[in-house]
Amino acid sequence: MVLVIEIIRKHLPRVLKVPATRILLLVLAVIIYGTAGFHFIEGESWTVSLYWTFVTIATVGYGDYSPSTPLGMYFTVTLIVLGIGTFAVAVERLLEFLINREQMKLMGLIDVAKSRHVVICGWSESTLECLRELRGSEVFVLAEDENVRKKVLRSGANFVHGDPTRVSDLEKANVRGARAVIVDLESDSETIHCILGIRKIDESVRIIAEAERYENIEQLRMAGADQVISPFVISGRLMSRSIDDGYEAMFVQDVLAEESTRRMVEVPIPEGSKLEGVSVLDADIHDVTGVIIIGVGRGDELIIDPPRDYSFRAGDIILGIGKPEEIERLKNYISA
């Protein structure tokens, strides 16, 4: 008993600070007031008194009860006033809570409770392209800048206010429950700090990082990034290879373009697939589905243009190019 009293004494002040708790206690007090009043003034049972209290507070007025004493009439009037007043206060507080919560969400001040979402740490023009590609997915951008917040909300994504290099803010974005984390910060040193913070929280979440300088790619990998992309290296090489004809750059841009009729796609081979143990030649994927096979990923290895005698295994990732309907046929063909 002493332990229970001590627990109540310790936690009660904190619980009472919650607006919802105070409203609940106010409603409960009115119900107790009405039930006790009808019981002692009108002489009704506790069950009937509780029922009359709810009917009176709700102003339903079924017509199955009216006070039989003058004191009961006065009491009913006070209960109606208290009931309507309490209901009005409860609705006002509820609306205030919902509005404040929505405002806090827009400001990025609410912790992310989602799972299997994508977290983007930082902001750049690359981020904007990411958001276009991830349209329809649950995406949260973690950044501090007010201008970034406006851009994120305009793009239809969610904003989380915080410093991507701070572990507490990474936890706020719930990187532990994320499907993947994209790190797109201004400098490689910030990117490394961010990756280390993410790995401190979750050792298995997939991290894709952007490298500002080519010589830092290996350091980002050592910090814990699963995939490191250097847009400057890619664009530089494509520009240099476009000097003579430019078809290589044209191919990459067309395949990756948002409005392209053909898309590059990764399709995993599941357990029990009809392609398990089947060679590239016998699978005849292009003739069956229309998808052009560029390569096959197995573990950390990417086999570009796999030989005809290459046998597929469960867990292999087929990298191909095709139209949306061809890609759908490939998925159905693999899972059949």
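Glycine residues also receive a Cβ, built from the backbone N, Cα and C atoms like all the rest.
According to Swiss-Prot, the Ca(2+) binding site annotation covers Asp184, Glu210, Glu212. Counted within 10 Å of its Cβ, the other Cβ atoms near Asp184 (mutagenesis position) come to 23, all protein chains included.
Residues annotated as domain 'RCK N-terminal' in Swiss-Prot: 115-230.
Within the model, the domain 'RCK C-terminal' (252-336) carries an average pLDDT of 91. What Swiss-Prot lists as domain 'RCK C-terminal' is 252-336.
Quoted from Swiss-Prot, the note on the mutagenesis of Met107 to Ile is: Elimination of the 26 kDa product and reduced levels of channel expression. Met107 (mutagenesis position) falls within a helical segment according to DSSP. Within 10 Å of the C-beta atom of Met107 (mutagenesis position) sit 13 other C-beta atoms, taking all shown protein chains into account.
The annotation that Swiss-Prot gives for the mutagenesis experiment Asp184 to Asn reads: At high calcium concentration, mean open time is short and mean closed time is long compared with wild-type. In this structure, Asp184 (mutagenesis position) belongs to neither helix nor strand by DSSP; it is coil.
Comparing the binding-site residues Glu210, Glu212 on other C-beta atoms within 10 angstroms of each C-beta gives the minimum for Glu212. Under DSSP, Glu210 (Ca(2+) binding site) is assigned to a strand (E or B) in the three-state scheme.
Taking only the Cα positions, the spacing between Glu212 (Ca(2+) binding site) and Asp184 (mutagenesis position) is 9 angstrom.
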